Amino acid sequence: MASSSCFLRSILFSSPTNLRSNHHLPTFFPKNYLICSHSTSSRFESLSVSSIGTGSTKKSSDTRRKVKSMATTNIGKEEKKRVEIYDLEENLVIDLAKFTADLSDKFCKERGAFTVVVSGGSLIKSLRKLVESPYVDSIDWARWHFFWVDERVVPKNHDDSNYKLAYDSFLSKVPIPPGNVYAINEALSAEAAADDYETCLKHLVNTNILRVSESTGFPKFDLMLLGMGPDGHVASLFPGHGLCNESKKWVVSISDSPKPPSERITFTFPVINSSAHVALVVCGSGKAEAVEAALKKTGNVPPAGSVSAEDELVWFLDKPASSKL
């Protein structure tokens with residue numbers, strides 16, 4: 001079966017013994033936003049929304065790290081959207097780890113599995129607290145199913161590989177079963193690899209590992225963890241590229257990426273936006289303009305501005321990334 005390629009390769013290439021020997025292992029949100037009130041000390045008191053649809057609020061019990069907490073809701077949708085701004089990147093990753101671990105606990109208890117999608121780039125570094133105590137010992141890693149929102153069509157031991165990045169910094173440090181790590185078949189062409197990955201996802205839907213969104217018919221991942229480029233791209237969906245408008249396919253190939261390597265595969269926006277929870281993690285002043293454009297939705301809105309979620313979208317920003325808001 002076509003789907004077996006994805007599963008077999010996820011097993012073969014998730015184990016370090018099967019990697020090649022040369023792979024080295026060891027004024028925005030008008031009218032309906034909420035913003036924190038600054039305390040007189042060096043700490044900040046943030047507000048969060050407990051039920052955005054009703055407008056009710058509560059004080060957050062954690063006033064240690066957040067500089068601001070903003071919230072809004074999409075008109076006509078139940079989706080919740082939060083923007084969390086942190087004084088230091090280190091504090092951001094602490095809260096991101098708790099956010100991820102809490103969702104893992106929720107879905108493992110509710111459905112016996114936790115489907116997680118990651119991007120490449122700086123996002124993987126932001127997951128570093130998950131491989132430390134207490135999470136490395138408390139998370140039910142055996143129930144995780146691990147995917148990539150996009151991948152470069154290169155060997156898995158190549159420096160451009162999102163698989164290698166995730167393996168070196170994350171997968172090699174946690175006991176996710178190798179068969180639950182879904183890597184692409186990089187021996188195929190970009191187009192064939194995209195088709196193979198989509199077939200793999202459909203098989204997981206048929207076996208009830210992946211849910212399907214009742215509203216869109218696309219796969220519904222439990223958590224999508226995304227980074228954003230300085231140009232506002234997410235996954236391998238770049239500003240002005242036609243793939244941003246793809247509305248039918250789950251996974252597509254790209255052969256003309258403006259960033260090398262040129263050949264990649266990527267989830268489409270309907271798949272990304274059908275996720276239950278999405279975290280968009282952005283750090284650094286070099287991305288501040290794209291953050292501003294994505295959240296204010298003015299001018300040429302970058303792809304990141306098109307990201308949504310069925311249950312909750314959370315932007316995790318450090319102060320430099322939020323400096324133009």
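Using the three backbone atoms N, Cα and C, a Cβ is placed for every residue, glycine included.
Original residues throughout; no substitutions modelled.
Experimental mutagenesis at this site is recorded by Swiss-Prot as D150 to A, annotated: Abolishes enzymatic activity. In the three-state DSSP scheme, D150 (mutagenesis position) falls into the strand class.
A sphere of 10 angstroms centred on the C-beta of D231 (mutagenesis position) encloses 17 other C-beta atoms. Experimental mutagenesis is annotated in Swiss-Prot for D231 to A, with the remark: Abolishes enzymatic activity; when associated with A-233.
In the three-state DSSP classification, H233 (mutagenesis position) falls within coil. For H233 to A, Swiss-Prot lists a mutagenesis experiment annotated as follows: Abolishes enzymatic activity; when associated with A-231.
Around K324 (mutagenesis position), a 10 Å sphere centred on its CB holds 16 further CB atoms from the protein chains shown. In the three-state DSSP scheme, K324 (mutagenesis position) falls into the coil class. Swiss-Prot lists K324 to L among its mutagenesis entries, and the accompanying note reads: Abolishes targeting to peroxisome.
Here K324 (mutagenesis position) is compared against the mutagenesis positions D150, D231, H233, and the shortest C-alpha distance is to D231. Cα of H233 (mutagenesis position) to Cα of D150 (mutagenesis position): a distance of 12 Å. Taking the C-alpha positions, the distance from D150 (mutagenesis position) to D231 (mutagenesis position) comes to 17 Å.
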